[in-house]
Amino acid sequence: MGLFSFDGGKKESQPPNTRSQRKLCWESRDAFFQCLDKADILDAMDPKNSKSIKSHCKVENEKFEENCAHSWIKYFKEKRVIDFKREQTIKRIEQEAKQRERNQ
């Protein structure tokens, strides 16, 4: 410890970034997202969903937050919403294309 180092008396432990830790993180993420799907919750970052998440997916959320780095958690939650919107847009475009083909 250096003369001027200061950690505020609190150390935040980050899981090591090893292959096995990443695998554990992904498995925890998948279990949490599966629980969200069952509870019909899309956006885990929306404060409106926090009560539902606590009542339906508390254990899965705790494991996810325990096994993944904070930056990964935020990324995965945001990516879930973006991927859903992307899939919906693709479906809509495909349906519109089919409709145009039928009308010709």
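Here, residue 1 is simply the first one shown, and the rest follow in order.
Cβ atoms here come from the backbone N, Cα and C positions, even for glycine.
Note that the structure is a prediction, hence the values are computed from the model and not measured.
If you look up Swiss-Prot, you'll see 22-76 marked as domain 'CHCH', on the strength of sequence analysis.
Looking at Swiss-Prot, the entry for mutagenesis of CYS25 to Ala says: Loss of function. Localizes correctly to the mitochondrion, but reduces the steady-state level of the protein in the mitochondrial fraction. Annotation note: CYS25 (mutagenesis position) sits in a helical segment as assigned by DSSP. Neighbours of CYS25 (mutagenesis position), defined as other CB atoms within 10 A of its CB across all chains, total 21.
Residues within less than 8 Å, Cβ to Cβ, of TRP26 (mutagenesis position) and separated from it by at least 6 positions along the same chain comprise none. The note that Swiss-Prot attaches to the published mutagenesis TRP26 to Cys is: Loss of function. Localizes correctly to the mitochondrion, but severely reduces the steady-state level of the protein in the mitochondrial fraction.
Counting every protein chain shown, the number of other Cβ atoms lying within 10 Å of the Cβ of CYS35 (mutagenesis position) is 19. In Swiss-Prot, a published mutagenesis experiment is listed as CYS35 to Ala, annotated Loss of function. Localizes correctly to the mitochondrion, but reduces the steady-state level of the protein in the mitochondrial fraction.
Record note (Swiss-Prot) on the mutagenesis of CYS57 to Ala: Loss of function. Localizes correctly to the mitochondrion, but reduces the steady-state level of the protein in the mitochondrial fraction. There are 24 other Cβ atoms within 10 Å of the Cβ belonging to CYS57 (mutagenesis position).
The note that Swiss-Prot attaches to the published mutagenesis CYS68 to Ala is: Loss of function. Localizes correctly to the mitochondrion, but severely reduces the steady-state level of the protein in the mitochondrial fraction. Over all protein chains present, the Cβ of CYS68 (mutagenesis position) has 23 other Cβ atoms lying within 10 Å.
If you compare Cα positions, CYS68 (mutagenesis position) sits closest to CYS25 out of the mutagenesis positions CYS25, CYS35, CYS57.
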